Amino acid sequence: MFSQVPRTPASGCYYLNSMTPEGQEMYLRFDQTTRRSPYRMSRILARHQLVTKIQQEIEAKEACDWLRAAGFPQYAQLYEDSQFPINIVAVKNDHDFLEKDLVEPLCRRLNTLNKCASMKLDVNFQRKKGDDSDEEDLCISNKWTFQRTSRRWSRVDDLYTLLPRGDRNGSPGGTGMRNTTSSESVLTDLSEPEVCSIHSESSGGSDSRSQPGQCCTDNPVMLDAPLVSSSLPQPPRDVLNHPFHPKNEKPTRARAKSFLKRMETLRGKGAHGRHKGSGRTGGLVISGPMLQQEPESFKAMQCIQIPNGDLQNSPPPACRKGLPCSGKSSGESSPSEHSSSGVSTPCLKERKCHEANKRGGMYLEDLDVLAGTALPDAGDQSRMHEFHSQENLVVHIPKDHKPGTFPKALSIESLSPTDSSNGVNWRTGSISLGREQVPGAREPRLMASCHRASRVSIYDNVPGSHLYASTGDLLDLEKDDLFPHLDDILQHVNGLQEVVDDWSKDVLPELQTHDTLVGEPGLSTFPSPNQITLDFEGNSVSEGRTTPSDVERDVTSLNESEPPGVRDRRDSGVGASLTRPNRRLRWNSFQLSHQPRPAPASPHISSQTASQLSLLQRFSLLRLTAIMEKHSMSNKHGWTWSVPKFMKRMKVPDYKDKAVFGVPLIVHVQRTGQPLPQSIQQALRYLRSNCLDQVGLFRKSGVKSRIHALRQMNENFPENVNYEDQSAYDVADMVKQFFRDLPEPLFTNKLSETFLHIYQYVSKEQRLQAVQAAILLLADENREVLQTLLCFLNDVVNLVEENQMTPMNLAVCLAPSLFHLNLLKKESSPRVIQKKYATGKPDQKDLNENLAAAQGLAHMIMECDRLFEVPHELVAQSRNSYVEAEIHVPTLEELGTQLEESGATFHTYLNHLIQGLQKEAKEKFKGWVTCSSTDNTDLAFKKVGDGNPLKLWKASVEVEAPPSVVLNRVLRERHLWDEDFVQWKVVETLDRQTEIYQYVLNSMAPHPSRDFVVLRTWKTDLPKGMCTLVSLSVEHEEAQLLGGVRAVVMDSQYLIEPCGSGKSRLTHICRIDLKGHSPEWYSKGFGHLCAAEVARIRNSFQPLIAEGPETKI
């Protein structure tokens, strides 16, 4: 495409042949005047080539970004290593667990990369590797694995797994099969089912994979790839050793031509083409003379060549095709074989003709040799039993069949049946009325699709509603019982279902009472446990108890009577622990009314681990792309989040002077641990408690001066604002302004347009599915705020008879603020703005977007309880990967087995953790990466590398107290420094310094609280006066779920070192999965939460400032 265009006038039109097809087409479109100016022509063509190259590079970049985000990073790696093009059929086989609609977006982008690779574009995608994840990009296929040492993706299945164990190293004297590297595996590795499935694809797309024991090939074998058995003639050595071009290497044209010539010697005659020149000699001889070009009718009927009409003298198919023959009988089986299905539909799809000129290597497509070498050939007597005479076969068609149309039902029956068994393939719709195989016997794999038994194929995709009327004469259902044992089978299946139901009720009894007991866990108060003494103090400390909460007063009332933001703390009698106000909002009635109640098959987003959520986001992006590309008219290669941004903001804005309005949600998470400021939560609570009956809430405007005063109150006192006696319309307008002033829309800049497209183009039947996928792709803080707002608006709609605010009315009022519609963007040029609004009325695009936003928000308000569930389809498609992403919480007995020491117990494991903490402190915590923090704290992290994407965080601070007092504050007085601390109890005391401890942390309403069950131990007799507290999650039978979600503490260690003058240095190392958050959220916010925690512990020791003048002592 980028051939040089002559610029000399003498060249004229003689250089037309040197142009690319695009250049020739452009040249022919020009008039004669333009053609007479070669210099002008050359400039036009050069500019066209440059623009085309830039467009192709952008498409390639978008495709690679999408591949990584959707769970296909291995293909992006191969493209960046200049190892494209690749075979699309092999990619489909690697992802055979995906639906056809989900594979199409992947194939579309791989075809784009194949096209870009054929154009020889420069591949210089320097992807900056950030610290957002401990692992490389996630791959959804279990046939690929990531090598941490080489930082590369490679195939799990190697090619040698296709061969029997005795043939993997080759026969004596033959050349053994060479090892394949990770870069070659995508082009040369095929598992056994993949080789078979290349030749068997159904028209419907859902059954595109054949069974492992079935390979529908009767055509002569053509070699399009290197042979893998030493008993076969070997291709030239340089073909085997030239799978790809190395990166940045440009092979010469002569080398490419010679390579193609060698490929031609290996390629047989295809179904639609022949070799040029019949007198060619020196080619690779595979077998004796054989029919290469069969009539189309022979291929369609799967006919078998019988020399001289004698079936007995005909050689087995393997021998006819030049494969080594074996003397095994049909009753013997190779160890590598799998049992074949008893039913198989005839393979009528003829073999495709694939081009051999593939850059960088070859794929083992159409290679039936692999299936044949691993199989024994049957004897002559079994061949006689295998094939019946063609005269004994009768093909039936329905009586109402119209000539020229495809029949709705076909039957191939034998006039002399020797079988008595019946079989039904429910997956393919094929009914076999054939013989029963002898146990241990099976048909050869190459002929598995040619069963000569009675067969009926019913096609449910043929137009017509009288299928059974058409096949009634064929099957005669009233006379013959086709399925004599079907009732017994169904009865047996129903019995198994009852057994499974009984078992599930015994294992999960809470599922029976889920509807009646919803909301009760987490609300029950703890019984007062016995007083627990610390061995280093000898006196009792405050007993475990439940802090005062809204639960003790009112559970179901919508009108909470608690004074906003003020709660009493129980005084422990210690000077620094005097009564402190708790400013964290506890909104239990809102939390209860919208507590998630998903079905057992549809888990909630808030219960997913970080690894599970990352996996679900890959499948959500894949499903959302498939839906949008099917319905939308936008770009087919990438979405708004995939477009490369050439202009980046160099300086991160500073939000120190802002507290509530105009601050990103993630900054609120870093400051307070919750994405919504406390004052905004209090505003929603005030509206929900006192103002839901106000007519036209969010529709009627408030007074600007009072709204401005409310904004100032929020900025000055973001933790506590009293909204009593405030106008409902003023507070509602202030809430709308909060969302309007966010730096980006609530639906984010990346996905706002996608949400609008869903309600513009996607059909109503698929909108919920598309919105669920898009919500999974939202940032965690945006998704949590969206859920809180939608649940609140749903409460407003429930009183529509009083406030007259329907879902559509609310959506019309709030959609512009949530989507940032009709707002002039800063990056828009003044000329564009002036042209757009010169007419004084919005254009049609703006009207469509406003309508889609209103309809979408109204739909989300009504479906707020279902939007945040994980679709069952995503969990089913992820297969074992979803289960493996769950964090296994060990029991006390399992902790000892994690150490290599014999006879190790959980005490040994805990002592091992304490010794490791002391060693790191002695080495000054080497290998940790420091990052910025606030409030005079030190923050650092370290990647673990155990397969979990979460990092290990470390926060340090100096405390004005000795180590023993600090340990007691962390161990027994958490309610003094953690405002989210709701409930706690000691489940079991193992010894004086070890216990099973359970506690609950509150979350922003209506999100569920987090329940923790940890094994913890503490030491006070360490060298240099140090104290430690180590804890981790364990499974305990007596620890019932008290909160909404059971969180997992993978590691939590407190190290308290004396600093002199009664001071200590507190270091907290933790790694916790709170559930419901993605790895990106932990990277952006969790470290700041750890730093804020140690700062609160430090601040709990600071004495209260007494009022009055300072006195001298």
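Each Cβ is built from the backbone N, Cα and C atoms, and glycine gets one as well.
Annotated features, as they stand in Swiss-Prot:
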DOMAIN    55-122  domain 'SAM'
DOMAIN    663-868  domain 'Rho-GAP'
MUTAGEN   ARG699 to Ala  Loss of RhoGAP activity
MUTAGEN   LYS736 to Glu  Loss of RhoGAP activity
MUTAGEN   ARG740 to Glu  Loss of RhoGAP activity
DOMAIN    899-1107  domain 'START'
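Distribution of Swiss-Prot features across the structure.
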| residue | record | CB count, 10 Å |
| --- | --- | --- |
| ARG699 | mutagenesis position | 17 |
| LYS736 | mutagenesis position | 18 |
| ARG740 | mutagenesis position | 17 |
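Across the structure, ARG699 (mutagenesis position) and ARG740 (mutagenesis position) are spaced 15 Å apart at their Cα atoms. Following the DSSP three-state reduction, the secondary structure of ARG740 (mutagenesis position) is helix.
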